[in-house]
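Engineer: Structure in structure tokens, see below.
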Amino acid sequence: MDETVAEFIKRTILKIPMNELTTILKAWDFLSENQLQTVNFRQRKESVVQHLIHLCEEKRASISDAALLDIIYMQFHQHQKVWEVFQMSKGPGEDVDLFDMKQFKNSFKKILQRALKNVTVSFRETEENAVWIRIAWGTQYTKPNQYKPTYVVYYSQTPYAFTSSSMLRRNTPLLGQALTIASKHHQIVKMDLRSRYLDSLKAIVFKQYNQTFETHNSTTPLQERSLGLDINMDSRIIHENIVEKERVQRITQETFGDYPQPQLEFAQYKLETKFKSGLNGSILAEREEPLRCLIKFSSPHLLEALKSLAPAGIADAPLSPLLTCIPNKRMNYFKIRDK
């Protein structure tokens, strides 16, 4: 086994938490069950890694085997990357073709290898009619960098592909070309939608978030819940509070639905506007360049946070459509300009 392959496998195994190690190694299916039984997983991790590397050397693991292990690790730790969404489209009058996974993989790989002398492309199919693709980029003069790959998840017979954000922006056009041609589409555009949660992005673009996420029952009338109201409070005020809370709940449910929201961590709004003033000689009014403003909302679970604002009394209901339209618009990066 090549030293670079051994080092690659070693680094990948070291990233894997011990409580996930046997699960990931079994999913890798490179080492046999008998070989794994010879490993004492209760000893120090460094010793476990050395034993596993020795077993891989005995089986002469290749760079393809090591890349497959890395894909499996990333499938378990998708949230370590920020994922972007690309949408493809057919040309006018083009029919939907039958999808052939083998043909797709061969075509995708050939396009990249023709353009770049040094590139490693690996695939792993999943049960959801999806294929995970790992691309280690090189150049005409340098070998592929296995430690800064791009990951792509493509769902067959759909126009959507999800890619991990990469600092190698120069390769984005080539990646788009390979996806478009291999999937038999005509063109590709990057959507203004990003998140660390791949399943949530998938739910948004496929409009599955009101089906795939568990629903919860909140049909209990507000009168039957504890509103935290003082029992000595005027009955008219109590009634007014109940009516207002019911109104807020109704609007919130109409806006967000009665189910958990897809998980996004941020929404960004870029505003460009000309300053308008009725005063003559205003310095800002004479300014040719538009005023630019950037607003970013962030939260571990942004949509659920927005959903809770009005019921918590932090914001008035309904919220601004710019905040509530994120799932339907399928975007969390907005550019707002003067009409």
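Placed from the backbone N, Cα and C atoms, the Cβ positions cover glycine too.
At each noted position, the model has the original residue.
Pulled these from Swiss-Prot:
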type    : residues      : note
MUTAGEN : Arg11 to Ala  : Decreases the binding to centromeres
MUTAGEN : Arg196 to Ala : Decreases the binding to centromeres
Engineer: Among the mutagenesis positions listed here (Arg11, Arg196), identify the one with the smallest other-Cβ count within 10 Å.
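Structural biologist: Candidates: the mutagenesis positions Arg11, Arg196. Fewest Cβ atoms within 10 Å: Arg11.
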Engineer: If one measures from the C-alpha of Arg196 (mutagenesis position) to the C-alpha of Arg11 (mutagenesis position), what distance in angstrom results, rounded to a whole number?
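Structural biologist: It is 23 Å, counting Cα to Cα.
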